[in-house]
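Undergrad: Okay, handing you the structure first.
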Amino acid sequence: MMQITEKYLPFGNWQTYCRIVGEATDRAPLLLLHGGPGSSHNYFEVLDQVAEKSGRQVIMYDQLGCGNSSIPDDQAETAYTAQTWVKELENVREQLGLDQIHLLGQSWGGMLALIYLCDYQPEGVKSLILSSTLASAKLWSQELHRLIKYLPKGEQAAIKEAETTGNYDSLAYQAANAHFMDQHAIKLTPDLPEPVLRKKKGGSLAYLTGWGPNEYTPIGNLHGYEYTDRLKDLHLPALITSGTDDLCTPLVAKSMYDNLPNARWELFAGCGHMPFVQENAKYQELLSDWLISQD
């Protein structure tokens, strides 16, 4: 049985919950950044075996605003920003003494990784894994609106009405959005691993404040996120992973692949937003081999 260590790291007046898989080795740990904002580390537990397979610690944490970390919803406008989440990431590295890391960001976590690398130029990041993520909020929204056109006409109309009026409470909209997310994120069925189905704590206000009411209407404080042209300056090895049916469409993934000087892209057939869940064994093997090759 692998060793699991749980810690609460002080972060200003708050605390960050951290979960460490395995014992320290001479290989750089893998640090995981979850999506959302506000999704919590839970689903990353399906990658625990990567610690053993690749001979290193795998470290995950709940970002401020969700999970077992502090949830300062009363300070949402100042707490739930890219700047604060980057400071938290820096604090996690500092508190745990993570001089050398491999960094994996899934969905919003990939945005956080790119903001961190482009704007803060940190040292000691050996490689980057961009899991179903994006370099442009605008392209992401455009692509998802293209996918919405494949929904039944009534569902398209419900989504359009919600976006036009700003009222996302109607049952018709909620049903349409749920259908869209079943198709392109992941359909939650009882046979999925427990960490994926586990009810997450908090996170909804972090999501609304940072991103917006849904995946395709980025009206939160990250709405201007645009890093496509900055990718050319990132020379570290980068592995992009995505699914054919992903919210991260092949065009979104290709826009990152084309602009990163040292990138590899693995496209998972038949997968949505979580190939690491839907093709777990294949994903673990890919990730472990990548980490070993980049040590």
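Counting begins at 1 with the first residue displayed.
Glycine too: its Cβ is placed from the backbone N, Cα and C atoms.
So Swiss-Prot lists these for the protein:
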type     : residues  : note
ACT_SITE : S107      : active site, nucleophile
ACT_SITE : D246      : active site
ACT_SITE : H273      : active site, proton donor
DOMAIN   : 29-279    : domain 'AB hydrolase-1'
MUTAGEN  : H34 to Q  : 0.1% of wild-type activity
MUTAGEN  : G35 to D  : 0.1% of wild-type activity
MUTAGEN  : G36 to E  : Loss of activity
MUTAGEN  : P37 to L  : Loss of activity
MUTAGEN  : G38 to D  : Loss of activity
MUTAGEN  : P72 to A  : 95.4% of wild-type activity
MUTAGEN  : G105 to E : 0.2% of wild-type activity
MUTAGEN  : Q106 to L : 21.8% of wild-type activity. KM=0.2 mM for prolyl-pNA
MUTAGEN  : W108 to Y : 37.9% of wild-type activity. KM=4.0 mM for prolyl-pNA
MUTAGEN  : G109 to A : 0.2% of wild-type activity. KM=2.3 mM for prolyl-pNA
MUTAGEN  : P237 to A : 89.2% of wild-type activity
MUTAGEN  : D245 to G : 22.5% of wild-type activity. KM=1.0 mM for prolyl-pNA
MUTAGEN  : D246 to G : 0.1% of wild-type activity. KM=1.0 mM for prolyl-pNA
Undergrad: By a simple count, how many Cβ atoms lie within 10 Å of the Cβ of S107 (active site, nucleophile), its own Cβ left out?
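TA: That number is 27.
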Undergrad: Compare the C-alpha of P237 (mutagenesis position) with the C-alpha of each of the mutagenesis positions H34, P37, G38, P72, G109, and give the closest one.
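TA: The smallest Cα gap between P237 (mutagenesis position) and any of the mutagenesis positions is with G109.
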Undergrad: How many neighbouring Cβ atoms, not counting its own, are there within 10 Å of the Cβ of D245 (mutagenesis position)?
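TA: Other Cβ atoms within 10 Å of D245 (mutagenesis position): 20.
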Undergrad: Tally every other Cβ atom lying within 10 Å of the Cβ atom of W108 (mutagenesis position).
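TA: The answer is 26.
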Undergrad: If we check Cα distances from G36 (mutagenesis position), which of the mutagenesis positions P72, G105, D245 wins as closest?
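TA: Comparing Cα positions, the candidate nearest G36 (mutagenesis position) turns out to be G105.
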Undergrad: Other than its own, how many Cβ atoms are within 10 Å of the Cβ belonging to G38 (mutagenesis position)?
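TA: So the number of other Cβ atoms within 10 Å of G38 (mutagenesis position) is 27.
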Undergrad: Listing them in sequence order, which of the mutagenesis positions P72, W108, G109 have their Cα within 10 Å of that of G35 (mutagenesis position)?
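TA: So the list is W108, G109.
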Undergrad: Listing them in sequence order, which of the recorded positions Q106, S107, W108, D245 have their Cα within 10 Å of that of G38 (mutagenesis position)?
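TA: For G38 (mutagenesis position), the recorded positions whose Cα atoms are within 10 Å come to W108.
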Undergrad: Taking the Cβ of H273 (active site, proton donor) as reference, which residues of that chain separated by at least 6 in sequence fall under 8 Å from it?
TA: S107, S132, H184, A185, I186, G243, D246, L247, C248
Undergrad: Look up P237 (mutagenesis position) in the DSSP assignment and report helix, strand or coil.
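TA: SS state of P237 (mutagenesis position) = coil.
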Undergrad: Near P72 (mutagenesis position), which residues of its chain come within a Cβ-Cβ distance under 8 Å, counting only those 6 or more away in sequence?
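TA: Looking at Cβ-Cβ distances below 8 Å from P72 (mutagenesis position), excluding near sequence neighbours, one finds W14, L64, G65, A79.
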